[in-house]
Amino acid sequence: MVLEVSDHQVLNDAEVAALLENFSSSYDYGENESDSCCTSPPCPQDFSLNFDRAFLPALYSLLFLLGLLGNGAVAAVLLSRRTALSSTDTFLLHLAVADTLLVLTLPLWAVDAAVQWVFGSGLCKVAGALFNINFYAGALLLACISFDRYLNIVHATQLYRRGPPARVTLTCLAVWGLCLLFALPDFIFLSAHHDERLNATHCQYNFPQVGRTALRVLQLVAGFLLPLLVMAYCYAHILAVLLVSRGQRRLRAMRLVVVVVVAFALCWTPYHLVVLVDILMDLGALARNCGRESRVDVAKSVTSGLGYMHCCLNPLLYAFVGVKFRERMWMLLLRLGCPNQRGLQRQPSSSRRDSSWSETSEASYSGL
C-alpha cells in the first residue's frame, strides 16, 4: 500500500494514444476497467482531487509532528532503562521505530497531494517502500506481541526468556526481512510519472491492472487480516484463561496490550473495508460507475488518514494506560533537567507496587 493519492497505474505512450483516439479507458487516475471501458470516457476526478488537496496535506503534517514526538518519547523511555529489555518491550521498541519511519514519509506524500511529486523517481521508490515496510511491520509486530503473551500465559512457556535476547532479536529481524520482501514491488514498479490529463507528476505504480489488484490483496491479507486473526485468537484464549483463574494481577498486566490491539483494529478496519470494495470493483464483482468511484476515492483518503492516526495513538495509550510508562517518562525528564520534582517524589511508591508483578512472566509490559 502506498498513499492513495499515488496508488495508480501508469499508461504507456501507446495506451495514452489509444485513450485519446477512442475516448476509452477507465482510470482511477486511470485504471477503471469494466465491460464498458471501450464505449465510455474516463470518469472526472475533480471532486476527489480537490478533496485530497484540501484534506491530506494538513492531516499528514499534523500526524508527522505528533507521531515523531510521541514515538520518539516511547523509544527514549525504553532505551533509558538500565536493565535489559523484556521481549515485549523489545517488540514495542521496534514498533515505535516502525511508526516513526512511517510518519517520516508523510511530508513527502503531503507535497504530492497538495501540488505534485517533485522529488524524482529514486525518492519515489524509497519513500513508497519505506512506507510499506513500516506499515506491514506495525501489524506483524503487534501479532508477535500477542503470540508472546499467548505462550507466556496460556501455555506458561517463557519462549523469549530461555534465550534472551537472541530469539526476540531474530524474530524482529525476520519481521523486518518479510516486510522488505513485501515492499519489493515498490522498488521495482514505483516511479515519478507525468500525467498529461492531470498536468501533474505523481509517484505512481507502473504495472498492469492485475498487478494492482494482487498488491491490494496482499496488503489486505498480510497487512491486516492475518495479524488481526492472530491477535484475536491469542487474546481470546488469554482472556479465557485469566477469567477462569481469576488472575486479577494478570488482567491488569494485559490491559495496555489489549487496548493497543483494539486501537489497531478500530483504526485500520474502515480503510481495509474500503480496499475490499475497491478490489471487488476491480474484479467485476461490484459494478463500477463514476459516482461510486468518486465515493470510494474520498473514502480511501478519509479512512487511510484514520489508519495513519494509529502511529500517533500508541504513545498516547502508553501515557494514559501504562502506569510504569508515566513513571519512567517522569524519571527521564528529571534526568534531562525537568524542574518539577514535586510530582516525581510521589512516583516510587507506585513503582514498588507494580514491580512485584511487572518483572515476572505475568506482565505484559515490564517497561510500560
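Here the Cβ of each residue, glycine as well, is placed from N, Cα and C on the backbone.
Don't expect the noted substitutions in this model, because it carries the original residues.
The model shown is predicted, which means the values in this text are computed figures rather than measured ones.
According to Swiss-Prot, the protein carries these features:
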- Glu21 to Lys: Reduces slightly CXCL9-, CXCL10- and CXCL11-induced chemotaxis (MUTAGEN)
- Tyr27 to Phe: Reduces sulfation and CXCL9-, CXCL10- and CXCL11-induced chemotaxis. Abolishes binding to CXCL10. Abolishes sulfation, binding to CXCL11, ligand-induced receptor internalization and CXCL9-, CXCL10- and CXCL11-induced chemotaxis; when associated with F-29 (MUTAGEN)
- Asp112 to Lys: Abolishes binding to CXCL10 and CXCL11 and CXCL10- and CXCL11-induced chemotaxis. Reduces CXCL9-induced chemotaxis (MUTAGEN)
- Arg197 to Ala: Abolishes binding to CXCL10 and CXCL11 and CXCL9-, CXCL10- and CXCL11-induced chemotaxis. Reduces ligand-induced receptor internalization (MUTAGEN)
- Asp278 to Ala: Abolishes binding to CXCL10 and CXCL11 and CXCL11-induced chemotaxis. Reduces CXCL9 and CXCL10-induced chemotaxis (MUTAGEN)
- Glu293 to Ala: Reduces binding to CXCL10 and CXCL9- and CXCL11-induced chemotaxis. Abolishes binding to CXCL11 and CXCL10-induced chemotaxis (MUTAGEN)
C-alpha spacing of Glu293 (mutagenesis position) relative to Asp112 (mutagenesis position), in angstrom: 21
Pairwise Cα distance for Glu293 (mutagenesis position)/Arg197 (mutagenesis position) [Å, integer]: 17
Cβ neighbours of Asp112 (mutagenesis position) where a neighbour is any other Cβ within 10 Å: 28
Cβ-Cβ neighbours of Asp278 (mutagenesis position) (radius 10 Å): 25
Mutagenesis positions listed as Arg197, Glu293, least Cβ neighbours within 10 Å: Arg197
Where Asp278 (mutagenesis position) falls in three-state DSSP terms: helix
Rounded Cα-Cα span from Arg197 (mutagenesis position) to Asp278 (mutagenesis position), Å: 22
